[in-house]
Amino acid sequence: MNAVITSLVFISLVGVGYSWRYPRNADQTFWAFRTCQRQSEGAKSLREWYRWNLPNDEDTHCYVKCVWLHLGLYNEQNKSLRVDRIMEQFNSRSVAIPGGINTISGPTDGTCKDIYDKTINFFNNNVNDLRTAFYGIKKLSDEWFTQNSNTKPKGTKISDFCNAENREKGGADCQHACSAYYYRLVDEDNEPIHFRNLNILGITDEQFASCVKASKNKQGCKVADTMYNCVEKHNSQALKILDNQSPTY
């Protein structure tokens, strides 16, 4: 019951709508995969996920939901997948849209298990194309990073990248525009990522929601500054932990 109340409070404070730009790039998909894997570091199936195998167990069910959500492909309002965006991602990567893509359309009950059941056959039937479309093959991912040197490289800490070349200013007079984005406190449009789960870093959902609320009347990279300062105020070690993890997200 407490978990339900917490969830309702969180949603009432921050809302459930978000609309990320599509297609997603290799940095954004890499963050999604690594973030969801890190949130379940003790899972027995973790090594299977690295190989893009999704066994039928409870941890994997929630890993699948996590990935869809962090790719911007799960609509929390109607509890369904954004099939149009999946198609857009395939098109952007010159990958043929799978014939069975409509099998994953329509609502779920929102549980990890139901989302897994809804999508696992589609995943298994198209895993190689999905890996290509979402940069899930190391060679393709590395090629993208090489071609996009304005993005934080793999193996580089967020602090090292963002403190160089005045990146923290965000093209304005901000202080944490770059870091707040790469810590994924905000998205590429400086909108707070309301579902960001920092519990394992000592930031509760209620605390994060209060940061989102504090940023409500800010504009542009001032939203990023507000989110950064608020999270740091709640737990000064949280962002340091993220920074130490950031060479591999």
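The backbone N, Cα and C atoms fix where each Cβ goes, and this holds for glycine too.
Copied over from Swiss-Prot:
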- Trp49, Tyr63, Lys154: thromboxane A2 binding site (BINDING)
- Trp52, Gly136, Lys154: leukotriene C4 binding site (BINDING)
- Gly100 to Asp: In population from Kenya (VARIANT)
In angstrom units, rounded to an integer, how far apart are the Cα atoms of Gly100 (variant position) and Trp52 (leukotriene C4 binding site)? 19
Can you give me the Cα-Cα distance between Trp52 (leukotriene C4 binding site) and Tyr63 (thromboxane A2 binding site) in Å, rounded to a whole number? 11
Using DSSP and three states only, what is Tyr63 (thromboxane A2 binding site)? helix
Could you check what DSSP calls Trp49 (thromboxane A2 binding site) once collapsed to helix, strand or coil? helix
Trp49 (thromboxane A2 binding site) and Gly136 (leukotriene C4 binding site), compared by Cα position, are separated in whole Å by 11
Tyr63 (thromboxane A2 binding site), number of other Cβ atoms within 10 Å: 24
Rounded to a whole angstrom, what is the largest C-alpha distance between any two of the residues Trp49, Tyr63, Lys154 that the record assigns to thromboxane A2? 23
Of all the recorded positions given, Gly100, Gly136, which has the fewest Cβ neighbours within 10 Å once its own Cβ is left out? Gly100
Just the number: how many Å between the Cα atoms of Lys154 (thromboxane A2 binding site) and Gly136 (leukotriene C4 binding site)? 14
Among all the protein chains here, how many other CB atoms are within 10 A of the CB of Trp52 (leukotriene C4 binding site)? 14
Quick one: pull the CA-CA distance for Gly136 (leukotriene C4 binding site) versus Tyr63 (thromboxane A2 binding site), whole Å only. 15
Here are the binding-site residues: Trp49, Lys154. Which has the lowest count of other Cβ atoms within 10 Å? Lys154
If you measure every Cα to Cα pair among Trp52, Gly136, Lys154, the residues listed for leukotriene C4, what is the largest value in Å? 20
